[in-house]
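First the structure, in the form of C-alpha coordinates, and then the observations on it.
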Amino acid sequence: MVSCLCFRPSRKTKLKDKSHKRSIRNQTSSSSAQPAGTAKEVDSSSSQTVVQDSSRYRCQIFSYRELAIATNSFRNESLIGRGGFGTVYKGRLSTGQNIAVKMLDQSGIQGDKEFLVEVLMLSLLHHRNLVHLFGYCAEGDQRLVVYEYMPLGSVEDHLYDLSEGQEALDWKTRMKIALGAAKGLAFLHNEAQPPVIYRDLKTSNILLDHDYKPKLSDFGLAKFGPSDDMSHVSTRVMGTHGYCAPEYANTGKLTLKSDIYSFGVVLLELISGRKALMPSSECVGNQSRYLVHWARPLFLNGRIRQIVDPRLARKGGFSNILLYRGIEVAFLCLAEEANARPSISQVVECLKYIIDHTIRKERRTRRRLLGGNKDGAGTSRSPDETMMRMLEEEEEYVTSEEAIERRRVIVDDARTWAGMNRRGATPPTPTP
(Lines of atoms letter the chains of each structure in order from A and count residues from 1; the text may use other names and numbers.)
(Lines give C-alpha, C1' and ligand atoms only; values in the text may rest on other atoms or scores of the structure.)
Protein backbone atom coordinates (compact mmCIF):
# COMPACT_ATOMS: atom_id res chain seq x y z
CA MET A 1 0.00 0.00 0.00
CA VAL A 2 1.09 3.62 -0.35
CA SER A 3 3.40 5.23 2.19
CA CYS A 4 0.46 7.02 3.82
CA LEU A 5 -0.34 3.88 5.82
CA CYS A 6 1.70 5.31 8.72
CA PHE A 7 -0.56 6.92 11.31
CA ARG A 8 -0.56 8.49 14.74
CA PRO A 9 -2.56 6.85 17.56
CA SER A 10 -5.73 8.74 18.45
CA ARG A 11 -6.46 10.12 21.88
CA LYS A 12 -9.19 8.20 23.72
CA THR A 13 -12.32 9.97 24.95
CA LYS A 14 -13.97 8.11 27.78
CA LEU A 15 -17.70 8.08 28.37
CA LYS A 16 -17.45 9.42 31.89
CA ASP A 17 -20.77 8.32 33.39
CA LYS A 18 -20.00 4.64 34.00
CA SER A 19 -23.44 3.70 35.30
CA HIS A 20 -25.08 5.05 32.16
CA LYS A 21 -22.37 3.46 30.01
CA ARG A 22 -23.42 0.09 31.43
CA SER A 23 -27.06 1.00 30.85
CA ILE A 24 -26.42 1.78 27.20
CA ARG A 25 -24.40 -1.41 26.76
CA ASN A 26 -27.34 -3.40 28.10
CA GLN A 27 -29.76 -1.58 25.81
CA THR A 28 -27.62 -2.10 22.70
CA SER A 29 -27.09 -5.76 23.51
CA SER A 30 -30.80 -6.39 23.99
CA SER A 31 -31.65 -4.59 20.77
CA SER A 32 -30.30 -7.38 18.59
CA ALA A 33 -29.81 -10.51 20.66
CA GLN A 34 -33.42 -11.69 20.53
CA PRO A 35 -34.62 -13.48 17.39
CA ALA A 36 -37.23 -11.66 15.33
CA GLY A 37 -40.73 -12.20 16.63
CA THR A 38 -39.59 -13.44 20.06
CA ALA A 39 -38.00 -10.33 21.52
CA LYS A 40 -39.43 -9.16 24.79
CA GLU A 41 -41.27 -5.90 24.51
CA VAL A 42 -39.41 -2.86 25.80
CA ASP A 43 -41.64 -1.31 28.45
CA SER A 44 -42.36 2.39 28.59
CA SER A 45 -40.22 2.79 31.72
CA SER A 46 -37.10 2.50 29.54
CA SER A 47 -38.19 5.48 27.48
CA GLN A 48 -39.13 7.35 30.66
CA THR A 49 -35.58 6.80 31.94
CA VAL A 50 -34.33 8.71 28.91
CA VAL A 51 -36.79 11.50 29.70
CA GLN A 52 -35.79 11.73 33.37
CA ASP A 53 -32.06 11.77 32.58
CA SER A 54 -32.20 14.13 29.60
CA SER A 55 -30.38 16.94 31.41
CA ARG A 56 -27.39 14.66 31.93
CA TYR A 57 -27.24 13.93 28.20
CA ARG A 58 -27.46 17.56 27.03
CA CYS A 59 -30.53 17.17 24.84
CA GLN A 60 -34.00 18.68 24.92
CA ILE A 61 -37.35 17.00 25.50
CA PHE A 62 -39.92 18.08 22.90
CA SER A 63 -43.67 17.68 23.16
CA TYR A 64 -45.47 15.97 20.30
CA ARG A 65 -47.52 19.13 19.73
CA GLU A 66 -44.36 21.22 19.43
CA LEU A 67 -42.95 18.91 16.74
CA ALA A 68 -46.28 18.70 14.92
CA ILE A 69 -46.34 22.49 14.66
CA ALA A 70 -42.70 22.54 13.53
CA THR A 71 -43.37 20.04 10.71
CA ASN A 72 -46.76 21.40 9.60
CA SER A 73 -48.54 18.40 11.15
CA PHE A 74 -46.16 15.92 9.49
CA ARG A 75 -47.65 16.57 6.07
CA ASN A 76 -46.17 15.16 2.88
CA GLU A 77 -44.68 18.49 1.85
CA SER A 78 -42.43 18.26 4.93
CA LEU A 79 -41.35 14.69 4.14
CA ILE A 80 -37.63 14.43 3.28
CA GLY A 81 -36.89 10.73 3.66
CA ARG A 82 -37.92 7.24 4.68
CA GLY A 83 -35.81 4.62 6.43
CA GLY A 84 -36.08 1.12 7.76
CA PHE A 85 -37.24 2.33 11.17
CA GLY A 86 -39.11 5.52 10.45
CA THR A 87 -39.97 8.57 8.38
CA VAL A 88 -38.02 11.84 8.39
CA TYR A 89 -39.59 15.31 8.16
CA LYS A 90 -38.11 18.77 7.86
CA GLY A 91 -39.27 21.19 10.53
CA ARG A 92 -38.71 24.67 11.88
CA LEU A 93 -38.80 25.50 15.58
CA SER A 94 -40.29 28.70 16.99
CA THR A 95 -36.70 29.92 17.43
CA GLY A 96 -36.20 29.73 13.65
CA GLN A 97 -33.93 26.68 13.91
CA ASN A 98 -34.34 24.19 11.05
CA ILE A 99 -34.54 20.58 12.24
CA ALA A 100 -35.01 17.05 10.95
CA VAL A 101 -37.54 14.93 12.84
CA LYS A 102 -37.46 11.16 12.57
CA MET A 103 -40.75 9.52 13.53
CA LEU A 104 -40.12 5.89 14.42
CA ASP A 105 -42.46 3.23 13.13
CA GLN A 106 -44.97 2.33 15.85
CA SER A 107 -45.80 -1.05 14.31
CA GLY A 108 -42.71 -2.87 15.59
CA ILE A 109 -41.02 -3.40 18.95
CA GLN A 110 -37.65 -2.89 17.34
CA GLY A 111 -38.52 0.75 16.75
CA ASP A 112 -38.64 1.47 20.49
CA LYS A 113 -35.29 -0.24 20.97
CA GLU A 114 -33.86 1.76 18.09
CA PHE A 115 -35.11 4.92 19.75
CA LEU A 116 -33.41 4.12 23.05
CA VAL A 117 -30.08 3.20 21.48
CA GLU A 118 -30.01 6.17 19.14
CA VAL A 119 -30.86 8.80 21.74
CA LEU A 120 -28.41 7.45 24.28
CA MET A 121 -25.57 6.99 21.78
CA LEU A 122 -25.88 10.43 20.20
CA SER A 123 -26.32 12.06 23.60
CA LEU A 124 -22.94 10.72 24.66
CA LEU A 125 -21.01 10.89 21.39
CA HIS A 126 -20.15 14.29 19.92
CA HIS A 127 -17.96 14.85 16.86
CA ARG A 128 -17.99 17.14 13.83
CA ASN A 129 -18.63 14.13 11.57
CA LEU A 130 -21.55 12.75 13.60
CA VAL A 131 -25.01 14.25 13.20
CA HIS A 132 -25.95 16.51 16.12
CA LEU A 133 -28.90 15.47 18.31
CA PHE A 134 -31.15 18.31 19.49
CA GLY A 135 -33.56 16.16 21.47
CA TYR A 136 -36.45 13.73 21.32
CA CYS A 137 -40.10 13.11 22.12
CA ALA A 138 -41.29 10.05 24.09
CA GLU A 139 -44.92 11.01 24.61
CA GLY A 140 -47.40 8.14 24.84
CA ASP A 141 -46.73 5.79 21.94
CA GLN A 142 -44.88 8.43 19.95
CA ARG A 143 -41.10 8.10 19.54
CA LEU A 144 -39.43 10.94 17.66
CA VAL A 145 -35.78 11.93 17.39
CA VAL A 146 -34.81 15.53 16.53
CA TYR A 147 -31.56 16.21 14.65
CA GLU A 148 -29.84 19.08 12.97
CA TYR A 149 -31.15 19.56 9.45
CA MET A 150 -28.67 18.59 6.72
CA PRO A 151 -29.63 20.65 3.63
CA LEU A 152 -27.96 18.50 0.95
CA GLY A 153 -29.55 15.23 2.04
CA SER A 154 -27.59 11.99 1.88
CA VAL A 155 -24.64 10.86 -0.22
CA GLU A 156 -27.04 8.44 -1.90
CA ASP A 157 -29.04 11.43 -3.21
CA HIS A 158 -25.94 12.67 -5.06
CA LEU A 159 -24.87 9.37 -6.61
CA TYR A 160 -28.03 7.77 -7.99
CA ASP A 161 -31.11 8.86 -9.94
CA LEU A 162 -29.94 12.46 -10.25
CA SER A 163 -32.61 14.99 -11.14
CA GLU A 164 -32.43 16.95 -14.37
CA GLY A 165 -29.73 19.57 -14.09
CA GLN A 166 -28.21 18.06 -10.93
CA GLU A 167 -24.42 18.02 -11.15
CA ALA A 168 -22.53 14.80 -10.47
CA LEU A 169 -20.01 15.01 -7.63
CA ASP A 170 -16.43 15.68 -8.69
CA TRP A 171 -13.43 13.62 -7.58
CA LYS A 172 -12.23 15.92 -4.81
CA THR A 173 -15.70 16.22 -3.28
CA ARG A 174 -16.14 12.44 -3.32
CA MET A 175 -12.81 11.90 -1.60
CA LYS A 176 -13.56 14.61 0.99
CA ILE A 177 -16.87 12.90 1.73
CA ALA A 178 -15.02 9.60 2.16
CA LEU A 179 -12.47 11.24 4.46
CA GLY A 180 -15.13 12.89 6.63
CA ALA A 181 -17.05 9.63 6.99
CA ALA A 182 -13.80 7.85 7.88
CA LYS A 183 -13.03 10.48 10.54
CA GLY A 184 -16.47 9.96 12.08
CA LEU A 185 -15.87 6.22 12.13
CA ALA A 186 -12.38 6.77 13.58
CA PHE A 187 -13.93 8.70 16.46
CA LEU A 188 -16.30 5.81 17.20
CA HIS A 189 -13.54 3.20 16.98
CA ASN A 190 -10.61 5.01 18.59
CA GLU A 191 -11.80 7.84 20.82
CA ALA A 192 -15.06 6.57 22.29
CA GLN A 193 -14.37 4.38 25.31
CA PRO A 194 -15.55 1.67 25.01
CA PRO A 195 -15.30 1.66 21.21
CA VAL A 196 -18.54 1.79 19.24
CA ILE A 197 -19.33 -0.41 16.23
CA TYR A 198 -21.56 1.63 13.93
CA ARG A 199 -22.97 -1.43 12.11
CA ASP A 200 -25.04 0.53 9.58
CA LEU A 201 -22.57 2.43 7.42
CA LYS A 202 -24.07 3.09 3.97
CA THR A 203 -24.48 6.01 1.60
CA SER A 204 -28.03 6.78 2.76
CA ASN A 205 -26.79 7.20 6.35
CA ILE A 206 -24.07 9.72 5.45
CA LEU A 207 -25.70 13.16 5.45
CA LEU A 208 -24.25 16.33 3.90
CA ASP A 209 -24.33 19.93 5.06
CA HIS A 210 -24.29 22.91 2.66
CA ASP A 211 -20.51 22.51 2.13
CA TYR A 212 -20.77 18.75 1.46
CA LYS A 213 -19.26 18.03 4.85
CA PRO A 214 -20.44 14.51 5.79
CA LYS A 215 -21.94 13.38 9.08
CA LEU A 216 -22.86 9.85 10.10
CA SER A 217 -26.50 9.43 11.14
CA ASP A 218 -28.94 6.74 12.24
CA PHE A 219 -27.30 5.07 15.25
CA GLY A 220 -30.12 2.70 16.13
CA LEU A 221 -28.04 -0.40 15.26
CA ALA A 222 -24.82 0.78 16.96
CA LYS A 223 -23.22 -1.48 19.57
CA PHE A 224 -20.33 -1.24 21.96
CA GLY A 225 -17.31 -3.18 20.75
CA PRO A 226 -15.88 -6.26 22.47
CA SER A 227 -14.12 -5.87 25.82
CA ASP A 228 -10.37 -6.40 26.11
CA ASP A 229 -10.65 -10.14 26.73
CA MET A 230 -12.98 -10.78 23.77
CA SER A 231 -12.30 -10.78 20.04
CA HIS A 232 -15.84 -10.03 18.87
CA VAL A 233 -19.46 -9.40 19.82
CA SER A 234 -21.98 -12.07 18.87
CA THR A 235 -25.30 -10.65 17.75
CA ARG A 236 -28.18 -11.13 15.39
CA VAL A 237 -27.24 -10.16 11.85
CA MET A 238 -28.78 -6.81 10.90
CA GLY A 239 -27.93 -4.22 8.30
CA THR A 240 -28.32 -3.70 4.57
CA HIS A 241 -27.61 -6.13 1.75
CA GLY A 242 -24.34 -5.36 0.03
CA TYR A 243 -22.71 -3.68 3.04
CA CYS A 244 -22.37 -6.52 5.57
CA ALA A 245 -18.92 -8.03 6.09
CA PRO A 246 -18.85 -11.73 5.14
CA GLU A 247 -17.82 -12.97 8.60
CA TYR A 248 -20.67 -11.00 10.21
CA ALA A 249 -23.25 -12.11 7.64
CA ASN A 250 -22.22 -15.77 7.98
CA THR A 251 -21.62 -16.11 11.73
CA GLY A 252 -23.03 -13.04 13.51
CA LYS A 253 -19.54 -12.22 14.84
CA LEU A 254 -19.24 -8.45 14.90
CA THR A 255 -15.96 -6.51 15.22
CA LEU A 256 -14.64 -3.06 14.40
CA LYS A 257 -13.35 -4.58 11.15
CA SER A 258 -16.97 -5.22 10.14
CA ASP A 259 -17.35 -1.44 9.85
CA ILE A 260 -14.17 -1.30 7.76
CA TYR A 261 -15.70 -3.64 5.19
CA SER A 262 -18.83 -1.46 4.99
CA PHE A 263 -16.62 1.59 4.52
CA GLY A 264 -14.88 -0.15 1.62
CA VAL A 265 -18.26 -0.64 -0.05
CA VAL A 266 -19.12 3.06 0.44
CA LEU A 267 -15.76 4.13 -1.03
CA LEU A 268 -16.30 1.83 -4.00
CA GLU A 269 -19.77 3.37 -4.50
CA LEU A 270 -18.27 6.86 -4.48
CA ILE A 271 -15.74 5.90 -7.15
CA SER A 272 -17.96 3.71 -9.33
CA GLY A 273 -21.30 5.51 -9.01
CA ARG A 274 -22.97 2.11 -8.65
CA LYS A 275 -25.16 0.85 -5.81
CA ALA A 276 -23.89 -1.70 -3.30
CA LEU A 277 -26.62 -4.02 -4.57
CA MET A 278 -26.81 -3.23 -8.26
CA PRO A 279 -30.08 -3.36 -10.21
CA SER A 280 -30.45 -6.51 -12.28
CA SER A 281 -30.50 -4.30 -15.39
CA GLU A 282 -26.81 -3.51 -14.80
CA CYS A 283 -25.84 -7.19 -14.57
CA VAL A 284 -25.01 -9.48 -17.48
CA GLY A 285 -26.27 -13.07 -17.45
CA ASN A 286 -25.62 -14.72 -14.08
CA GLN A 287 -23.37 -11.90 -12.91
CA SER A 288 -23.64 -11.13 -9.18
CA ARG A 289 -25.63 -8.05 -8.23
CA TYR A 290 -23.16 -7.24 -5.44
CA LEU A 291 -20.93 -4.30 -6.37
CA VAL A 292 -17.93 -5.87 -4.63
CA HIS A 293 -18.22 -9.09 -6.66
CA TRP A 294 -18.57 -7.10 -9.88
CA ALA A 295 -15.60 -4.79 -9.27
CA ARG A 296 -13.03 -7.18 -7.74
CA PRO A 297 -12.06 -9.05 -10.96
CA LEU A 298 -11.84 -5.73 -12.83
CA PHE A 299 -9.44 -4.43 -10.19
CA LEU A 300 -7.28 -7.57 -10.19
CA ASN A 301 -7.05 -7.54 -13.98
CA GLY A 302 -6.07 -3.89 -14.18
CA ARG A 303 -9.30 -2.74 -15.83
CA ILE A 304 -9.56 0.29 -13.54
CA ARG A 305 -11.31 2.55 -16.03
CA GLN A 306 -14.26 0.15 -16.22
CA ILE A 307 -14.87 0.65 -12.49
CA VAL A 308 -14.93 4.46 -12.43
CA ASP A 309 -18.22 6.36 -12.68
CA PRO A 310 -18.53 7.63 -16.31
CA ARG A 311 -19.87 10.95 -14.98
CA LEU A 312 -16.75 11.30 -12.85
CA ALA A 313 -14.53 10.44 -15.82
CA ARG A 314 -16.24 13.13 -17.92
CA LYS A 315 -15.76 15.78 -15.22
CA GLY A 316 -12.06 14.97 -14.91
CA GLY A 317 -10.05 16.80 -12.27
CA PHE A 318 -8.32 13.70 -10.97
CA SER A 319 -5.20 11.70 -11.68
CA ASN A 320 -5.38 8.12 -12.91
CA ILE A 321 -2.72 7.29 -10.36
CA LEU A 322 -4.82 8.72 -7.51
CA LEU A 323 -7.89 6.96 -8.85
CA TYR A 324 -5.91 3.75 -8.71
CA ARG A 325 -4.83 4.55 -5.13
CA GLY A 326 -8.44 5.17 -4.09
CA ILE A 327 -9.55 1.82 -5.47
CA GLU A 328 -6.59 0.19 -3.71
CA VAL A 329 -7.81 1.57 -0.38
CA ALA A 330 -11.34 0.31 -1.08
CA PHE A 331 -10.17 -3.24 -1.76
CA LEU A 332 -7.88 -3.29 1.27
CA CYS A 333 -11.01 -2.54 3.31
CA LEU A 334 -12.89 -5.27 1.40
CA ALA A 335 -10.47 -8.08 2.24
CA GLU A 336 -12.41 -11.30 2.84
CA GLU A 337 -10.55 -11.96 6.11
CA ALA A 338 -11.36 -9.40 8.81
CA ASN A 339 -7.82 -9.30 10.22
CA ALA A 340 -6.42 -8.42 6.80
CA ARG A 341 -8.34 -5.14 6.70
CA PRO A 342 -6.64 -1.90 7.75
CA SER A 343 -7.68 0.06 10.81
CA ILE A 344 -9.83 3.12 10.24
CA SER A 345 -6.88 5.31 11.31
CA GLN A 346 -4.85 3.89 8.44
CA VAL A 347 -7.74 4.54 6.06
CA VAL A 348 -7.94 8.17 7.21
CA GLU A 349 -4.23 8.69 6.50
CA CYS A 350 -4.57 7.11 3.05
CA LEU A 351 -7.46 9.39 2.14
CA LYS A 352 -5.59 12.44 3.41
CA TYR A 353 -2.74 11.44 1.11
CA ILE A 354 -5.09 11.14 -1.87
CA ILE A 355 -6.76 14.51 -1.21
CA ASP A 356 -3.45 16.26 -0.61
CA HIS A 357 -2.06 14.99 -3.91
CA THR A 358 -5.33 15.81 -5.68
CA ILE A 359 -4.98 19.44 -4.57
CA ARG A 360 -1.31 19.48 -5.58
CA LYS A 361 -2.22 18.11 -8.99
CA GLU A 362 -4.88 20.82 -9.43
CA ARG A 363 -2.35 23.54 -8.65
CA ARG A 364 0.32 21.99 -10.87
CA THR A 365 -2.11 21.56 -13.76
CA ARG A 366 -3.35 25.13 -13.38
CA ARG A 367 0.21 26.48 -13.48
CA ARG A 368 1.07 24.41 -16.55
CA LEU A 369 -2.08 25.39 -18.42
CA LEU A 370 -1.89 29.09 -17.55
CA GLY A 371 1.85 29.34 -18.12
CA GLY A 372 1.99 27.23 -21.29
CA ASN A 373 4.48 24.40 -21.70
CA LYS A 374 7.28 23.26 -23.89
CA ASP A 375 8.33 19.84 -25.05
CA GLY A 376 11.89 18.54 -24.92
CA ALA A 377 12.80 20.32 -28.16
CA GLY A 378 11.68 23.67 -26.78
CA THR A 379 8.52 23.80 -28.89
CA SER A 380 5.54 25.36 -27.15
CA ARG A 381 2.49 23.13 -26.60
CA SER A 382 -1.09 24.32 -26.34
CA PRO A 383 -3.07 23.73 -23.09
CA ASP A 384 -4.98 20.91 -24.79
CA GLU A 385 -1.74 19.24 -25.87
CA THR A 386 -0.29 19.67 -22.39
CA MET A 387 -3.35 18.05 -20.77
CA MET A 388 -3.32 15.19 -23.29
CA ARG A 389 0.33 14.45 -22.54
CA MET A 390 -0.31 14.45 -18.78
CA LEU A 391 -3.16 11.97 -19.21
CA GLU A 392 -1.02 9.75 -21.42
CA GLU A 393 1.73 9.66 -18.78
CA GLU A 394 -0.77 8.61 -16.09
CA GLU A 395 -2.39 5.98 -18.32
CA GLU A 396 1.01 4.45 -19.07
CA TYR A 397 1.60 3.93 -15.36
CA VAL A 398 -1.83 2.54 -14.48
CA THR A 399 -1.76 -0.06 -17.28
CA SER A 400 1.90 -1.00 -16.80
CA GLU A 401 3.05 -4.45 -15.71
CA GLU A 402 4.36 -2.83 -12.52
CA ALA A 403 0.90 -1.55 -11.57
CA ILE A 404 -0.82 -4.86 -12.35
CA GLU A 405 1.75 -6.77 -10.31
CA ARG A 406 1.29 -4.31 -7.45
CA ARG A 407 -2.42 -5.13 -7.31
CA ARG A 408 -1.65 -8.82 -7.02
CA VAL A 409 0.91 -8.15 -4.26
CA ILE A 410 -1.74 -6.23 -2.28
CA VAL A 411 -4.12 -9.19 -2.43
CA ASP A 412 -1.32 -11.61 -1.46
CA ASP A 413 -0.36 -9.37 1.48
CA ALA A 414 -3.96 -9.36 2.68
CA ARG A 415 -4.11 -13.15 2.57
CA THR A 416 -0.77 -13.44 4.41
CA TRP A 417 -1.97 -11.11 7.14
CA ALA A 418 -5.18 -13.05 7.58
CA GLY A 419 -3.41 -16.42 7.69
CA MET A 420 -0.80 -15.36 10.23
CA ASN A 421 -3.42 -13.70 12.44
CA ARG A 422 -5.41 -16.94 12.48
CA ARG A 423 -2.31 -18.84 13.61
CA GLY A 424 -1.51 -16.28 16.29
CA ALA A 425 1.76 -15.16 14.68
CA THR A 426 2.83 -11.55 14.26
CA PRO A 427 1.96 -10.50 10.72
CA PRO A 428 4.53 -8.63 8.62
CA THR A 429 4.24 -4.95 7.78
CA PRO A 430 2.16 -4.41 4.62
CA THR A 431 4.08 -3.72 1.43
CA PRO A 432 4.63 0.07 1.17
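Using the three backbone atoms N, Cα and C, a Cβ is placed for every residue, glycine included.
Don't expect the noted substitutions in this model, because it carries the original residues.
Here the structure is a predicted model, which means the values were calculated and not measured.
In Swiss-Prot, a published mutagenesis experiment is listed as C4 to A, annotated Loss of plasma membrane localization; when associated with Ala-6.
Experimental mutagenesis is annotated in Swiss-Prot for C6 to A, with the remark: Loss of plasma membrane localization; when associated with Ala-4.
Annotation source Swiss-Prot lists domain 'Protein kinase' at 74-354. On the 0 to 100 pLDDT scale, the domain 'Protein kinase' (74-354) averages 90 in the predicted structure.
For G86 (ATP binding site), the Cβ neighbour count at a 10 Å cut-off comes to 23, with all displayed protein chains included. If you look up Swiss-Prot, you'll see I80, G81, R82, G83, G84, F85, G86, T87, V88, K102 marked as ATP binding site, on the strength of sequence analysis.
Secondary structure from DSSP puts Y147 (mutagenesis position) in a beta strand. Cβ neighbours of Y147 (mutagenesis position) (same chain, under 8 Å, six or more residues apart in sequence): I99, A100, V101, K102, V131, H132, L133, F134, S217. Y147 to G appears in Swiss-Prot as a published mutagenesis result, with the remark: Loss of kinase activity.
The active site, proton acceptor annotation in Swiss-Prot covers D200. Under DSSP, D200 (active site, proton acceptor) is assigned to coil, being neither helix nor strand in the three-state scheme.
Residue pair V88 (ATP binding site) / D200 (active site, proton acceptor) shows a Cα separation of 17 Å.
Fewest other C-beta atoms within 10 Å: among the binding-site residues I80, R82, V88, that description fits R82.
Cβ-based neighbour count (10 Å, all protein chains) for D200 (active site, proton acceptor) stands at 23.
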